[in-house]
Amino acid sequence: MAPSGSGGVRRRCRRVLYWIPVVFISLLLGWSYYAYAIQLCIVSMENIGEQVVCLMAYHLLFAMFVWSYWKTIFTLPMNPSKEFHLSYAEKELLEREPRGEAHQEVLRRAAKDLPIYTRTMSGAIRYCDRCQLIKPDRCHHCSVCDKCILKMDHHCPWVNNCVGFSNYKFFLLFLAYSLLYCLFIAATDLQYFIRFWTNGLPDTQAKFHIMFLFFAAAMFSVSLSSLFGYHCWLVSKNKSTLEAFRNPVFRHGTDKNGFSLGFSKNMRQVFGDEKKYWLLPVFSSQGDGCSFPTCLVNQDPEQPSTPAGLNSTVKNPENHQFPAKPLRESQSHLLKDSQTWTESSANPGKGKAGMSNPALTMENET
């Protein structure tokens, strides 16, 4: 019992420590509000019109910054649905049999009705030993959260949360509004910073706040601009941070552009179809996080597919609908021999991509 108790104490201590970066950002944000709204706008600005304009614009950016930051922190990451979890009997088989063909057969049977297109580097079905589930496309296991996260991008210590399918849009808006917030502060604070620096204004308590505020805003603007630009590039290519470091592996091999549908569709996959919600931290992303449209460079004859533009869906035995996955239009000549998703009851003997490949081995990606 002692090790268990000490382990629980360590876990609680780690949970507390994980909040330190969030507390730091919150304190810095609170100080910046005091320094800008009080010391700069109310104390140092003499022009009433300038005060009003700066305070209105500042509070708008401040509100959007806090809102998007809050949503990024407290939106729970989405986990794979029950269709991807192994049944009790399948778990028993995996535990009873030695690793080998028996394990592969269990995974093949479990995955035959699931819309999974990606594989491990060795071509195996992506299976998580920790969560005991077959990983959906773009899903990864987070060692910090100790869960499989749908469309995991990365675990961010500054929000103490996993950034994935459920909150990636919020994270992007958080970066955007924090960058605008810092740029606005630096731009409107610059003239007062110069005047204090050259002793053009009296040496008051506001001097420290105004000068340090400019340094902090300028410093964060540089770091945020590079990070925001990088994630804009990721969105334009329909990649996650993990996929940028390691290209996704499909049945035919690696494909760095496997999920890219073109700039417009890539944007809409994150921000949604209704543009009125794009700048608001409300969930509007497309899909369910378990299945994603993909453009495959080469058609896999064993992999069922549906031409782009068709509204067909696939159903598993639990009546969970998954959208069909189109190929690139340049590969339309391959569609003549392609198969379509069918209900498991209609074709019980056929599996999904790679299910009949005896070379598949089970790996645990963490």
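The count begins at 1 with the first shown residue.
Each residue, glycine too, has its Cβ placed from N, Cα and C.
Every position carries its original residue.
There are 19 other Cβ atoms within 10 Å of the Cβ belonging to CYS156 (mutagenesis position). The annotation active site, S-palmitoyl cysteine intermediate is assigned in Swiss-Prot to CYS156.
DSSP assignment over the domain 'DHHC' (126-176) gives 9 helix, 17 strand, 25 coil. According to Swiss-Prot, the feature domain 'DHHC' maps to 126-176.
Quoted from Swiss-Prot for the published mutagenesis CYS156 to Ala: No effect on subcellular localization.
Among the mutagenesis results in Swiss-Prot, CYS156 to Ser has the note: Loss of protein-cysteine S-palmitoyltransferase activity. Loss of autopalmitoylation. The residue drawn here is the original one.
Under the heading of mutagenesis, Swiss-Prot lists SER330 to Ala and annotates it as follows: Increased localization to the plasma membrane.
Record note (Swiss-Prot) on the mutagenesis of SER330 to Asp: No effect on subcellular localization.
Quoted from Swiss-Prot for the published mutagenesis THR361 to Glu: Loss of localization to the plasma membrane.
Mean pLDDT of the predicted structure over the domain 'DHHC' (126-176): 96.
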